[in-house]
Each structure stands twice: as structure tokens, then as C-alpha cells.
Amino acid sequence: MSSLEDIKNETVDLEKIPIEEVFQQLKCSREGLTTQEGEDRIQIFGPNKLEEKKESKLLKFLGFMWNPLSWVMEMAAIMAIALANGDGRPPDWQDFVGIICLLVINSTISFIEENNAGNAAAALMAGLAPKTKVLRDGKWSEQEAAILVPGDIVSIKLGDIIPADARLLEGDPLKVDQSALTGESLPVTKHPGQEVFSGSTCKQGEIEAVVIATGVHTFFGKAAHLVDSTNQVGHFQKVLTAIGNFCICSIAIGMVIEIIVMYPIQRRKYRDGIDNLLVLLIGGIPIAMPTVLSVTMAIGSHRLSQQGAITKRMTAIEEMAGMDVLCSDKTGTLTLNKLSVDKNLVEVFCKGVEKDQVLLFAAMASRVENQDAIDAAMVGMLADPKEARAGIREVHFLPFNPVDKRTALTYIDGSGNWHRVSKGAPEQILELAKASNDLSKKVLSIIDKYAERGLRSLAVARQVVPEKTKESPGAPWEFVGLLPLFDPPRHDSAETIRRALNLGVNVKMITGDQLAIGKETGRRLGMGTNMYPSSALLGTHKDANLASIPVEELIEKADGFAGVFPEHKYEIVKKLQERKHIVGMTGDGVNDAPALKKADIGIAVADATDAARGASDIVLTEPGLSVIISAVLTSRAIFQRMKNYTIYAVSITIRIVFGFMLIALIWEFDFSAFMVLIIAILNDGTIMTISKDRVKPSPTPDSWKLKEIFATGVVLGGYQAIMTVIFFWAAHKTDFFSDTFGVRSIRDNNHELMGAVYLQVSIISQALIFVTRSRSWSFVERPGALLMIAFLIAQLIATLIAVYANWEFAKIRGIGWGWAGVIWLYSIVTYFPLDVFKFAIRYILSGKAWLNLFENKTAFTMKKDYGKEEREAQWALAQRTLHGLQPKEAVNIFPEKGSYRELSEIAEQAKRRAEIARLRELHTLKGHVESVVKLKGLDIETPSHYTV
């Protein structure tokens, strides 16, 4: 017999030898290992997970200096040391050291924050680590898959991702999806004794298995070593690249203009030109942008996890912010998934069988441990759960699977006779019992009555097994009865749906139940009853009445879909995406995985299977719809912070490049590159706090609108550049400030002008963040305390430098407190128009400005054709009155809504009001009575008037 070391070195072929030999080679039994044996073996085989590549901390740190934005700064450093050494002056060591310091500071912050975010993410993902049922010390328990070692006995069931390579023990064949490993699209049937591979998904069946390989020794582990993961460039990275390219191009344009004007035209000295180019390079590059955005997402991701939504993919946050359609499972998300049975409504179809016996048969066909919601409800209806197995001996249990849609128990009674009971979908049980047409019609009519009251149906059948073997087909099945299942809506679902509607998120119900049940649930939740059976839209037998309307339009307008199969979910998502919607999809089962993958945001609900979690982008740890809507709001707040910063970054690039370019070219004033470095360092320190800023989430779905970011940045940055140019002109060429405020003139002192321009640029540049972070007036929306404190500290430092600094190398001299006060006043006065520009850009980009100017002709007034019709009507009225005629009824005097966009907005508002009104009705006495009457099936006339 070989040792465990031989097993580790794979000198023994455990895949092919008989199963009994496997136990001998692994020195284990069908009773599993002890905890001590497991700990000893993990020292030999290592943990059951793939080895993570250890990354050098130094290389990771230096990696933050290796991106296009950093390259520009590094080019500036090379210019400062290599090119800036002409005209008898030494190399620009101060700027070189300053640039290196800026790069190191930025990389250090990035490194620390990403490290913290990585640790937080690792802690969160540990909660999502695959779990498995393992037999240790003779007891079954759920453990992390990482503790598995060869020799462990594990339980595999529907929806599980197989945790290690294993050989199947006795039981029914298993259907396994190996597409992730082998590319086979169809599930493979695995029989007892055969091997199943780590990473494949159980599609059908339940069985025990003995682990033969773990971690890097598995088939999956070996393949992972051979294949390097491909890095897909996400949408977020593309946006980051686009903004970075815009800033770099803006700087390049400014530099080309400076080179053309300064050298051939103005005949400036070589060194002066280099210094001016350095100003544009250092001041224009938003070096902190990758750090700020990644830190903002990491902190936001942590905040989402605290609300019960763990993000597996960081960029899912931006997609969540833009989500406008949410396809939500009914069971467990909109409802409690706590089923109850009204015994009075149970229907019996077998002579000599009581209603209590129907319930007992249903409980017998249920699991007594490791239950799903239906099993728990059936066993819970018994006075004592032990009754489900009292007086019988279990021979074989057939677990639920999506194909058969039923469970079954083969058992031996006290007399030694063999029987089988089954519960499941009525259609499947009717087919199983080969029911007559009359019986089928009767059953289906009762199912419809249940459905009208919002009740699901569960059928029960029984048979005798005279052959007394578990494989035998048995005697004909007998249809025993029908049970009504009530799954009450969550108490917060109706309110959450109303909130979602107000946030611009259309919630569509996805249910496998009948259409009538879906409509009744939709009515109770106030989400509308415009629902379709998915087979009528997407199946092979499509509804002829709907054939004239495009399927995409029907799906887009629907409030929900009933009778949904997993493949329909995928098609629903696909059709909605074709209509340019950002779609979220919830799911919990193995068959939901394709739809979760296809959706822009796949959401695995609480208690989802491993397969669903693996396919999703966000995993919920709390049940219900409210956690999703809270996550939407939080995602929008996170996205708002990122968008605010990108507008700010573009604005600063424009204001620095074109402000200093104009001053350098018009007045040949050479601003100090070192002072621009000081501005950049103080700005970066302040702007890091934006990741924790207080913001108002967008009231509608939001997304990266590069046109808006660039337009806003150019206008705000351009305005600030002009204000700096005007300030410089007033201080350098006029005595306006001296005459108005009584400060001494600095018009002929370039060093003091340097201090004045530095302070003005520093204040107004950093204050711009308060404009870009707010949707309304910037002084109305209170910023976060950290941002405010950072701004005040940075500007106090900037003011002290401007007042007292006397640095010859930076060509700056203190201007005194009088000038500092004047500059602060000038900055405050020029700050206020920034909000107006922001509103104007938003209005122009919305399309309404051009529409009102050219089509509706209502710009600057709400009257069509600029009030032409009203003026004509008034003139006509005056003329008729003048001639003694009766005034004619004025037609079309009042303004019309001539825009399709406005009409659609009005329709949307009306729809919203109708939904809220319907919701409010449910909370009135009338709505409550009608709901109870319908639920109980009472045959009474509900009064038409109520007095409350």
C-alpha cells in the first residue's frame, strides 16, 4: 500500500482503480475522517484552493507610477533635469525633486488605500468562500471547501459547485455541467464509481463522494497553472483612458501653441520657454485621478457590503447606478418564501383518504433535514415533524430537479409492504398518474381558482411497489390530492417598489407560477398587472393575439412574466438589452446562472446556490427587494462622487493650461513651475477626501456621459482661466485694486505678482470642487466635513505662502495680508457664476434648449412661437371689441406641449401617480376587505361604499 506522500505525488491512479481500493489507498472509510486526521492531511496536501501568486510589494508600489498620466509627469521630471539647464542657469533641481515627491506621495496614497481596500475585499470574499457538506467525526456539517483533503466524504446536491476531484459512491446518477472545464455544452451523466471534477456544477441529483484530489492537484488546478488569465478592459477603464487622453491632448495643444509663439515669434530665451512648458505639464495632468476613482469605488464597495450587498466585481457599482430595469424573482425576493397551507382548501381526489392524510403524504415526500421552503412547509404542517418518518423505513429519496419538478420517497411500511409517494408540480403529477381527461380538467379548474386568490398548487400522488426494489416502476400511480400554498408578500415590498419607480427603476416580476398568481401578487404589491406568460412571448407556441406587436416592445412594457423557465430569463434580459436598457437580474438557482451572466448586473439573492453566486456580480446577504434598492441608491452616490471628480479634473486641466498659456503669451510672464507643483500637491491632498464626501444620489439612473463631462469641464475651466487672466491684467496693467481697496501697487513687481496669481489660482481651483459636487446651488448642498476641513487647511497653507514666502528660486515674494484679503474677495465674487454656468450646460445638453428655441419656439418663455398665438388672439379680441362684435372663443391660446419628450415625461408622471394611487388603495379598508375576500374565496358581494 502506498503512503499519502505517493498520493500527493500522483504515483497512484485514483481515477481508474475500483472504489474499494480508493479507500485502501487513502487510508479512510465511508464514515469519513476525524478532525485530527483532516488537520494532519492538510499539512501534507495543503489547503483546497489554488495557489495565489505572491506579488512583490515594491513592484506593486512602482506599478502606480506606470500609467499614461504618470508618464507625462515623469517626462516633466526629465525635462526639469535634462532640458532646463540653458542660459547659464543650473538644472531645475527644485522642480525635479518636487515632481518626484508628487509621484511618490500619489503612489503611497494609492498603495495604502488599495492595500486597505484589498484586505477589506478579501474579508468580504471570505464570506462567499465555497462551502460544502463534509462527514467529519461521524457527523455531517457545512464547512469551507478549503479544509477538504483526500479521503473526505462529501455530499453533492443540485446547484453545488463540486469542491474537489472526487469519486462518486452509491446512489442515483448525477448530471454534471463540465462546460467550464471541458467546453462541453450539455450536462454529462456521472454514475457511481465515476470521477467528478472540481469546478463543475451539479445540475441534477444528489449523492455522496470520496475526495481524491484537492487544490492544485485537481484537474481544474492543473489547467489553471497552464493558462494565464486574460485581462479584459472594462468600461470603467475605457472611461478613465478617454478622460486621461482628453487631458493629455489639451496639454499637448497648449504646449504646441506656446512653442510656436514663444520661440519663432516672440524670440524668448530657451530656458524661459522650457519653464513655461513645465507649468502646463505639471499643472494640467490629473495625476491623482486613478487613485481617487479606485479608492472611491473600494470605499463604496465596503459600504455596500455593510448594507447586505457584496460586490464581486468592483465596476458593477457603476452599472448598478445606471440600472433602469430590475427583473426580480417573486419567490423569496418580493415574497417571504415562508409557505403556509390552508387545510380547509385542500382538495382530495382519492376515496377513503382524509385531508390530513394528503398532508402526511406530502410531508413524507419531503426531506426532514436540509429542507427547501416547500419541504419545510409540508413537514411543518404536522403536529410533530417526526410523523413524516414514523412507522416507516426510508429506502430511497428522489430529490427535486428542474426537469422532473417533483420529489419522491420509496419506503417500507410496518407490514413490510413497499410504497412510493410523490409531490410536485400538478402538471408533472397528472402526467405521472396518467390522469383521465375528466380528472385533469377538474384539477386544472381548481388550480385556476387557487391562482385567482394568489395561491400556488402542489399535487400529491402515491403508488404500491409490489416488486420491492427501488428501481422498479411499481403499480400505476394514484392522484391523491391538491394543496394550496400561500406565500405572503414581504411587508416592505410594496413600499420598495414605489421607491424604485420614483428612482426610475422599473421592477418586472419574474415567476414560474401561473399568470393569475403573478397578477394577484402584482396587484397586492401595486406594481401593475400587465403581465404575460413567457411562453406566449418566447416559447415555440406564441400567442397569435400578440404576434402583431414586436416581442421587444411587449417585454419592455410588461410589469412581469409568469410561467418563466430559466432559458426565458436569458431571452428577457437579452431583449431588454437590445432596447438599450441597463438590466439587473436576480437569481438563486443553478439554472439562473446564464441569465445572471448575461445581465448587466447579476444579483444572487440570499441563500443562492454556489452556481448562482459564481455567475453573479453582486451577492446579497439579506433577503428582500429593499436591500437591492438601497444598493442602487448607494451605487448612485458612489458614482456621483466619481463623476464629480472627473468633471473637476477636466476643468482644472483646462484652467491651468489655457490660463497660464495666455498669461505667458500675452504679457510674457513666466509663472514658476515650482508654485504649480505646490498647487498640485495641496489639491491632491484635498481631493482624496472626495471618496467620503456627502452627496445626493441622482434621482434617475446615471451613467458616464463623456459629452457632459468634457463640455462642463471646458466651460468651467475656460471661465476660471479667463478670470485669472482678467485678475492678472488688473493687477499688472491697472491700479484698480490699489484705487478700490487701498492696497499698495504690485504692477511692476513680478515676484509679488507671482504670489498674487498663485493665491488666486489656488483658491478658485480648489473651490471648484464644491460646484462640481453639487446638483443644485453649491452653497446649499452641505459638503462632507472631511472635504471642508481639507479645503480650509490647504487654503490656509496657500494663503500663508502667498503672504510670507520669500523664495528666490521660485520667484515669489510675500504680498501681505491686505492683498490676500483682496484676492479672497475677488475669488468669492468670481465663484458665484460657476453655478450658473453649470446649470446652463446641463440645460443645453438635455436637448430642451435647442428644442425650445427651434421647434417649440418657447426659449425664455413657456409660450409657443414666443407667444405669437396669444398676441394674435389679443389683437383679434381688441379688433372685435372695437367694432362692437362678440368676442369669439379663443382657441389654442394656452401653451401646448409640442414635444414628444415632454409628452412622454407627462405620461410617465401620470403612470407614477396611478401606481402610487393603486398602492394607497391597498391600505384603505375597501382594498383590505377585497383582498381578504379574494384570498379566502368567499362568495359575497363586497359593498361598493365604505365609511372610514
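Including glycine, each Cβ sits where the backbone N, Cα and C put it.
At each noted site, the model still has the original residue.
What Swiss-Prot records for ASP329 is active site, 4-aspartylphosphate intermediate, and it gives similarity to another entry as the kind of evidence. Per Swiss-Prot, the feature Mg(2+) binding site maps to ASP588, ASP592; the stated evidence is similarity to another entry. Looking at Swiss-Prot, the entry for mutagenesis of ASP684 to Ala, Val or Arg says: No effect on ATP affinity, but loss of proton transport. For the published mutagenesis THR881 to Ala, Swiss-Prot gives the following note: Decreased phosphorylation by PSY1R. SER904 to Ala appears in Swiss-Prot as a published mutagenesis result, with the remark: No effect on phosphorylation. In Swiss-Prot, the entry for mutagenesis LEU919 to Ala states: Loss of activation by lysophospholipids. The structure shown retains the original residue. Experimental mutagenesis is annotated in Swiss-Prot for LEU922 to Ala, with the remark: Increased activation by lysophospholipids. The annotation that Swiss-Prot gives for the mutagenesis experiment THR942 to Ala reads: No effect on phosphorylation.
Cβ neighbour density within 10 Å is lowest for ASP684 among the recorded positions ASP329, ASP588, ASP684. Every protein chain shown contributes to the tally, and the Cβ of ASP592 (Mg(2+) binding site) ends up with 28 other Cβ atoms within 10 Å. Counting only the Cα atoms, the space from ASP588 (Mg(2+) binding site) to ASP684 (mutagenesis position) is about 43 angstrom.
The CA atom of ASP684 (mutagenesis position) is located 45 Å away from the CA atom of ASP329 (active site, 4-aspartylphosphate intermediate). Between the C-alpha atoms of ASP329 (active site, 4-aspartylphosphate intermediate) and ASP592 (Mg(2+) binding site), the distance comes to 10 Å. DSSP assigns ASP592 (Mg(2+) binding site) to a helix. Annotation note: the residue listed as 'active site, 4-aspartylphosphate intermediate' sits in a strand segment as assigned by DSSP.
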